[in-house]
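Annotated in Swiss-Prot:
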type    : residues      : note
VARIANT : Asp23 to Glu  : No significant growth defects in adenosine-dependent proliferation assay when transporter expressed in purine auxotrophic yeast strain
VARIANT : Met99 to Ile  : No significant growth defects in adenosine-dependent proliferation assay when transporter expressed in purine auxotrophic yeast strain; when associated with K-367
VARIANT : Gln178 to Lys : No significant growth defects in adenosine-dependent proliferation assay when transporter expressed in purine auxotrophic yeast strain
VARIANT : Leu188 to Met : No significant growth defects in adenosine-dependent proliferation assay when transporter expressed in purine auxotrophic yeast strain
VARIANT : Asn329 to Ser : Results in significant growth defects in adenosine-dependent proliferation assay when transporter expressed in purine auxotrophic yeast strain
VARIANT : Gln367 to Lys : No significant growth defects in adenosine-dependent proliferation assay when transporter expressed in purine auxotrophic yeast strain; when associated with I-99
Amino acid sequence: MSISKESSKTMIDIEKKGGEGKDGKGGSKMTKNEQFLLPFTFILIGLSSLNVWNTALGLNINFKYNTFQITGLVCSSIIALFVKVPKMLLPFALGGLAMLCAGFQIAHQCFTFEQFDTYCLIAFIVIGIMAGLAQTIAFSVGTTMEENMGGYMSAGIGISGVFIFIINLLLDQIVPDQKKFNVNEAKLLYLFLICELCLVLAIIFSVCNLELSSSKTSKEEEYSDKEQGLSYLELLKDSYKAILAMFLVNWLSLQLFPGVGHKKWQESHNISDYNVTLIVGMFQVFDFVSRYPPNLSHMKIFKWFTFSLNKLLLLNFLRLLFIPWFVINAACDLPIFTNIVQQCVCMAMLAFTNGWFNTVPFLVFVQELKKAKKKKDIETISTFLVVAMFVGLFMGIWTTYIYDFFPIVIKRYVVP
């Protein structure tokens, strides 16, 4: 998959230098405009494709809708794994998301509760599919460019959280607290309007700055497509560390957030809506902040933010210690565990490691490949990583229901 007009030499650089561009030794062949516009385009795609998810979190909308969205993401990843998704679908997927956002505004104003609930269930599945296809295409395109843009895509996903969080805080000060179907009417209207504007901008920038037309495929890419690549089994053996790391980080994050923290914390300790906004905001802000240092690892101060996949796997297993911490925050009534500052620190640490460990695999996997050197094979592995991310999210959000079988929520009895 080609990206820009000058990206036809991508795999020569990848094969021969294995990431020299990142250190600046190989020299960039992109123009000054491309050096700004391409990263911005991928950031915008990541931002807009995840805004709907973060809007649902910000509105504290029914948790089951989130599970249906993740199910849609997995469906899209399965499609991408067995079917070569045309690059031209990227702007159409983003356009579909924009239309679904408009549908939320109409449904909330005009439908009955049962109709709105049905629309949400269907729409969130389709949103998951559309967002998944957009992210799969963008990651596949970005990771095979002359300069790896996968990290910028990941950064855009992180920006979405803090972007929606800030808008949420501003709207809390401006709009009335009038609710319909237990959702703030004005906030839903404005948040989805902002989602639509971001998606329109993403469509414009992707069409103008990315080479999405298959008719303009370079000779080198045509030759690469005809050339026999490695089998799926060989590619899995070559990239299993990156795939496993991607699965683990997303599985744990979605198992604990938002199902245990903040949902079960709120049930146990009657946390106010404002404090819930702060806790959710901690995840969004620190997930955003942590996605940038790995992209700046060419600077000495940020050098330790990227490391080998072996170290990343070890850190992912250590990250399992968040499970008892989150459970205790729900199950224990001691002042330290009901303290909002401690809860925010807990959520911030989960979020920081989530964004950080999600970004590293896309930046380092190419250098650690032993057999896969062709562009076609690297595109396939990039798709594997996106599939691992979505399957991890899917397994995480559905296994969060396991905690319903344990008495971790403190029962509050009302005295008559």
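Even glycines carry a Cβ here, placed using N, Cα and C.
Don't expect the noted substitutions in this model, because it carries the original residues.
A 10 Å cutoff on Cβ-Cβ distances gives Gln178 (variant position) a total of 9 other Cβ atoms nearby, all chains included.
Ranked by Cα separation from Met99 (variant position), the variant positions Gln178, Leu188, Asn329, Gln367 are led by Leu188. Cβ neighbour count for Asn329 (variant position) (all protein chains, 10 Å cutoff from its Cβ): 24. Counting every protein chain shown, the Cβ of Gln367 (variant position) has 16 other Cβ atoms within 10 Å. Separating the Cα atoms of Gln178 (variant position) and Leu188 (variant position) is a whole-number distance of 11 Å. In this structure, the CA atom of Leu188 (variant position) is 30 Å away from the CA atom of Asn329 (variant position). Each of the variant positions Met99, Leu188 was ranked by the number of other C-beta atoms within 10 Å, and first place falls to Leu188. Cα of Gln367 (variant position) to Cα of Asn329 (variant position): a span of 40 Å. In the three-state DSSP scheme, Met99 (variant position) is classed as helix.
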